[in-house]
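*Asks:* Taken from Swiss-Prot, the feature domain 'HTH tetR-type' applies to 8-68. For the mutagenesis of V41 to A, Swiss-Prot gives this note: Loss of DNA-binding activity. The structure shown keeps the original residue. Natural variation at this site is recorded by Swiss-Prot as P115 to S, annotated: In mutant HO1; lacks DNA-binding activity. A mutagenesis experiment is reported in Swiss-Prot for this position, E135 to A, and the note states: Loss of both DNA-binding and A-Factor-binding activities. P138 to A appears in Swiss-Prot as a mutagenesis experiment; the accompanying note says: No loss of DNA-binding or A-factor-binding activities. Among the sequence features in Swiss-Prot, the mutagenesis site K147 to A is noted as follows: No loss of DNA-binding or A-factor-binding activities. According to Swiss-Prot, the mutagenesis experiment I149 to A carries the annotation: Loss of both DNA-binding and A-factor-binding activities. Quoting Swiss-Prot on the mutagenesis of G155 to A: Loss of both DNA-binding and A-factor-binding activities. S160 to A appears in Swiss-Prot as a mutagenesis experiment; the accompanying note says: No loss of DNA-binding or A-factor-binding activities. Among the mutagenesis experiments that Swiss-Prot reports, D168 to A is described with the note: Loss of both DNA-binding and A-factor-binding activities. G171 to E appears in Swiss-Prot as a natural variant; the accompanying note says: In strain: IFO 13350. Variant annotation in Swiss-Prot: V274 to I, described as In strain: IFO 13350; the structure shown retains the original residue.
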Amino acid sequence: MAKQARAVQTWRSIVDAAASVFDDYGYERAAISEILRRAKVTKGALYFHFASKEAIAQAIMDEQTSTVEFEQEGSPLQSLVDGGQQFAFALRHNSMARAGTRLSIEGVFLGGPHPWGDWIDATARMLELGQERGEVFPQIDPMVSAKIIVASFTGIQLVSEADSGRADLRGQVAEMWRHILPSIAHPGVIAHIKPEGRVDLAAQAREKAEREEQEARIAAEAKGAGSDAATDSGSRSGGSGLRGGGSGRGPRAGGAGDEGDEEPAGAGVAAGGVVA
């Protein structure tokens with residue numbers, strides 16, 4: 001259990017550090033050495049979890065698509081507005097959201113699925129739900145409108161970044177909705193939509209930070225419990241720490257590929273177990 005908690009904590013450290021590096025430098029200029037420095041992990045630990053820089057970037061992209069969740073209950077259009085405002089807030093305060101957006105704009109994954117596809121599909125589904133519930137005009141094409149909405153948001157956040165470091169992004173997103181809503185929704189519905197969003201995003205962010213802090217504390221406690229158990233076991237066996245070939249290092253819990261290795265599995269070790 002302690003080893004598993006450590007692995008999760010290491011994975012999290014690598015992804016968070018990589019997000020800040022990609023946010024600062026973009027994909028091409030991001031260096032593995034800088035990710036290692038910010039994550040405070042070894043090269044072996046990084047390659048235990050990720051085969052390449054692209055794999056790390058993909059993990060960030062996957063996290064970005066989970067940043068916003070659209071509520072299925074209530075007004076589909078208000079849920080779309082709230083989701084957009086939630087992501088605008090994340091772009092201001094969350095390096096993971098900024099890194100994922102920058103990677104998408106840079107077109108890092110041109111060989112795979114388009115990075116905007118999940119956003120467009122999710123938006124189209126909410127517009128379809130809006131049609132079913134009588135909020136959205138029946139004659140509009142949800143997919144076409146979804147592409148316009150996602151493209152508009154993308155352009156607005158780029159301009160906001162250049163103008164104010166995204167300080168005015170939420171206000172600009174509200175203006176975007178004031179322009180788009182009349183073309184897709186009934187006037188009676190628009191009167192009840194709040195373009196600024198209806199969620200206290202600051203309170204929501206505080207709650208999320210508290211949850212993450214609690215999870216990190218639990219993981220650290222589990223790691224400490226595992227270390228205590230290992231110490232007790234070593235004391236009962238004589239405490240020499242010399243096993244196998246008597247190297248003084250002892251076998252790693254996960255074998256040659258354990259995340260604590262200084263290099264990827266097998267690197268630096270010659271035949272017979274002698275360090276090269």
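Glycine is treated like the rest: Cβ placed from N, Cα and C.
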*Asks:* Quick one: pull the CA-CA distance for G171 (variant position) versus E135 (mutagenesis position), whole Å only.
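*Replies:* Checking the Cα atoms of G171 (variant position) and E135 (mutagenesis position) gives a distance of 24 Å.
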*Asks:* Looking only at the domain 'HTH tetR-type' (8-68), how are its residues distributed among DSSP helix, strand and coil?
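*Replies:* Within the domain 'HTH tetR-type' (8-68) the tally stands at 50 helix, 0 strand, 11 coil.
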*Asks:* Measure from the CA atom of S160 (mutagenesis position) to the CA atom of D168 (mutagenesis position) and give the result in Å, rounded to a whole number.
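*Replies:* Taking the Cα atoms only, D168 (mutagenesis position) lies 6 Å from S160 (mutagenesis position).
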*Asks:* Sort the mutagenesis positions V41, K147, I149, G155 by C-alpha distance from E135 (mutagenesis position) and give me just the closest.
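*Replies:* The answer is I149.
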*Asks:* Compute the C-alpha separation of I149 (mutagenesis position) from G155 (mutagenesis position), stating it in Å without decimals.
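*Replies:* Each residue's Cα considered, I149 (mutagenesis position) and G155 (mutagenesis position) end up 10 Å apart.
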*Asks:* Around G155 (mutagenesis position), how many other C-beta atoms are within 10 angstroms of its C-beta?
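*Replies:* A 10 Å sphere around the Cβ of G155 (mutagenesis position) contains 12 other Cβ atoms.
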*Asks:* To the nearest Å, how far is the Cα of P138 (mutagenesis position) from the Cα of G155 (mutagenesis position)?
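*Replies:* For P138 (mutagenesis position) versus G155 (mutagenesis position), the Cα atoms are 27 Å apart.
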*Asks:* Using Cα coordinates, what distance in whole Å links V41 (mutagenesis position) and S160 (mutagenesis position)?
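*Replies:* On Cα coordinates alone, these residues lie 35 Å apart.
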*Asks:* Any idea what the Cα distance is from K147 (mutagenesis position) over to G155 (mutagenesis position), rounded to a whole Å?
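*Replies:* Between the alpha carbons of K147 (mutagenesis position) and G155 (mutagenesis position) there are 12 Å.
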